[in-house]
Amino acid sequence: MAAELVEAKNMVMSFRVSDLQMLLGFVGRSKSGLKHELVTRALQLVQFDCSPELFKKIKELYETRYAKKNSEPAPQPHRPLDPLTMHSTYDRAGAVPRTPLAGPNIDYPVLYGKYLNGLGRLPAKTLKPEVRLVKLPFFNMLDELLKPTELVPQNNEKLQESPCIFALTPRQVELIRNSRELQPGVKAVQVVLRICYSDTSCPQEDQYPPNIAVKVNHSYCSVPGYYPSNKPGVEPKRPCRPINLTHLMYLSSATNRITVTWGNYGKSYSVALYLVRQLTSSELLQRLKTIGVKHPELCKALVKEKLRLDPDSEIATTGVRVSLICPLVKMRLSVPCRAETCAHLQCFDAVFYLQMNEKKPTWMCPVCDKPAPYDQLIIDGLLSKILSECEDADEIEYLVDGSWCPIRAEKERSCSPQGAILVLGPSDANGLLPAPSVNGSGALGSTGGGGPVGSMENGKPGADVVDLTLDSSSSSEDEEEEEEEEEDEDEEGPRPKRRCPFQKGLVPAC
């Protein structure tokens, strides 16, 4: 039954407009519309209501058409069609054929054997160049199931639907089943849907149309949501990535039906289907280490080129500093890399760069904020060698001759004079410091007494002690009191010691 179904669909795809109208009229369906609408209607009829009478009618129309073709004289030259591109062979008036579908000697099932891996309702323009999508480093393409095909609105409604019926080959099914799981329920080999603008000027990045919804067979597929935005008035952004359809598909020879719902707001979009193998950041890092290491001598020549004297410049550069700290994570570099298109010598860590782009792909250099795609990344062999040789520095300087020297942080030097160290003891009850005395080793010890006292040791003047806790007024008053006391002692003799008043409410500090 499956073989007959595939054969019937191949026959339907070879029909002219008149054949399609006869087939649809045979089952009582509408015969109006463009050719791609009639083809879609007939394919849906074959897919969901293929009775023996309908199959007999399809075969009769097919044999009638090719019997007439074979009886004709030599055909006009024609251009063969790409089996993966769905082109409308008639203009919008439905009268003038643009390109003949096939010649009489072409086996039509062979020509259209791959058409089931395409969108029956999504015609592409033959005269326009093909839409190209950018390569995704984390997705290694195995097969192209459907080339980028434009989403064509069928009416004036804002919400459009475009169905697709396709089947996987046994080899493709085997690849998916035998692939490892990246995480529970997610295979490494996947069937992904990619959507982009229909712009042929340059490779296009993935871009979703408004109100997008993807239905695979009888279940809706999850589409990445919007990033939360805290800024008022700023439209939230959406990560546009390939949509994995594998978990909702029939992994057998049965046909799969995909329906893309999208908002028609003036912009043109194209869709494509690919069989891919998803890679991890560690696999990309290993590949980069294998094919992306730049020889140290080439890196050294680049340093010389950067520091070469420019005769037109009035400023001569004698060296350039390069940090060994990754600007992404502020940690020491382990795998220094940069893009070949970058003008700077500063590197970032390839490990963290790949991990960050695996979560949120931007592929922007963290040093110069310019594009740094994966296929332009290189590992700096010279800086890798420096990292292994210089483990105690966080920065180096490249010199004019290509050599380098580490830049280490200078130790703080003491600005105190090279003299005797003054030992300041605790103050007595009157707030006076004991006078220091110089011992034999040059250190000063504390002795009883108050006030600044100078000492002589081996004919050299001693150091003065200044109490920094007292202000200038209090120190001058203390000096006057001491002078008065000394005069009184000289005249009247020694006076009794004063007793320091002690308040009961005070608590000692120790």
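Heads up, the Cβ atoms here are built off N, Cα and C, so glycines get one too.
Here the domain 'SAP' (12-46) has, by DSSP, the following mix of helix, strand and coil residues: 24 helix, 0 strand, 11 coil. Residues or ranges marked as domain 'SAP' by Swiss-Prot: 12-46.
Per Swiss-Prot, mutagenesis K35 to R is noted as: Complete loss of sumoylation. No enhancement of TCF4 sumoylation. No effect on interaction with TCF4. Colocalizes with SUMO1 in nucleus but concentrated into nuclear granules.
Summarising the annotation, Swiss-Prot assigns domain 'PINIT' to 119-279.
In Swiss-Prot, a published mutagenesis experiment is listed as K128 to R, annotated Some loss of sumoylation.
For the mutagenesis of C342 to A, Swiss-Prot gives this note: Abolished SUMO ligase activity. Inhibits TCF4 sumoylation. Inhibits beta-catenin-mediated TCF7L2/TCF4 activity. No colocalization with TCF7L2/TCF4 in nuclear punctate structures; when associated with A-347. The structure shown keeps the original residue. The Cβ of C342 (mutagenesis position) lies under 8 Å from the Cβ of C365, V367, C368, K370, A372, each of these being in the same chain and 6 or more residues away along the sequence.
Among the features that Swiss-Prot reports, Zn(2+) binding site is placed at C342, H344, C365, C368.
According to Swiss-Prot, the mutagenesis experiment C347 to A carries this note: Inhibits TCF4 sumoylation. Inhibits beta-catenin-mediated TCF7L2/TCF4 activity. No colocalization with TCF7L2/TCF4 in nuclear punctate structures; when associated with A-342. AR- and STAT1-binding. The 10 Å shell around the Cβ of C347 (mutagenesis position) contains 25 further Cβ atoms across the protein chains shown.
Neighbours of C365 (Zn(2+) binding site), defined as other CB atoms within 10 A of its CB across all chains, total 20. Looking only at the recorded positions K35, H344, the densest Cβ neighbourhood within 10 Å occurs at K35. Here the C-alpha separation of C347 (mutagenesis position) and K35 (mutagenesis position) works out to 57 Å.
A separation of roughly 57 Å, to the nearest angstrom, links the Cα atoms of H344 (Zn(2+) binding site) and K35 (mutagenesis position). Using the Cβ center of C342, H344, C365, C368 for Zn(2+), the list of other same-chain residues with Cβ within 8 Å runs, in sequence order, R338, A339, T341, A343, Q346, V367, D369, K370, A372.
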